[in-house]
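**Q** Sharing a structure with you now.
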Amino acid sequence: SCCARNPACRHNHPCV
């Protein structure tokens, strides 16, 4: 799973 709309989470779960 990724965090498309959460900048704080994107570095952990980037959407590729």
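Backbone N, Cα and C atoms are what each Cβ position is placed from, and that goes for glycine too.
Nothing has been swapped: the model has the original residues at all the noted spots.
So Swiss-Prot lists these for the protein:
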- S1 to G: No change in ability to inhibit alpha-7/CHRNA7 nAChR for globular toxin. 2-fold decrease in ability to inhibit alpha-7/CHRNA7 nAChR for ribbon toxin (MUTAGEN)
- A4 to S: 1.5-fold decrease in ability to inhibit alpha-7/CHRNA7 nAChR for globular toxin. 2.65-fold decrease in ability to inhibit alpha-7/CHRNA7 nAChR for ribbon toxin (MUTAGEN)
- R5 to S: Loss of ability to inhibit alpha-7/CHRNA7 nAChR for globular toxin. 2.7-fold decrease in ability to inhibit alpha-7/CHRNA7 nAChR for ribbon toxin (MUTAGEN)
- R5 to A: Loss of ability to inhibit alpha-7/CHRNA7 nAChR for both globular and ribbon toxins (MUTAGEN)
- P7 to A: Loss of ability to inhibit alpha-7/CHRNA7 nAChR for both globular and ribbon toxins (MUTAGEN)
- R10 to A: Loss of ability to inhibit alpha-7/CHRNA7 nAChR for both globular and ribbon toxins (MUTAGEN)
- H11 to L: Loss of ability to inhibit alpha-7/CHRNA7 nAChR for globular toxin. No change in ability to inhibit alpha-7/CHRNA7 nAChR for ribbon toxin (MUTAGEN)
**Q** Return the count of C-beta atoms lying within 10 angstroms of the C-beta of H11 (mutagenesis position), excluding that atom itself.
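**A** A count of 9.
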**Q** Go through R5, R10, the listed mutagenesis positions, and name the one with the sparsest Cβ surroundings, counting other Cβ atoms within 10 Å.
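**A** Fewest other Cβ atoms within 10 Å, among the mutagenesis positions R5, R10, is found for R5.
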**Q** Quick check: of the mutagenesis positions listed here (P7, R10, H11), which one has the Cα closest to that of S1 (mutagenesis position)?
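**A** Result: the closest of the mutagenesis positions to S1 (mutagenesis position) is R10.
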**Q** For the C-alpha pair, I'd like the distance in angstrom between H11 (mutagenesis position) and A4 (mutagenesis position), rounded off.
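**A** Approximately 10 Å lies between the Cα of H11 (mutagenesis position) and that of A4 (mutagenesis position).
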**Q** Out of A4, P7, which of the mutagenesis positions is least crowded by other Cβ atoms within 10 Å?
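**A** Checked A4, P7; of these mutagenesis positions, fewest Cβ neighbours within 10 Å: P7.
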**Q** Around S1 (mutagenesis position), how many other C-beta atoms are within 10 angstroms of its C-beta?
**A** 6
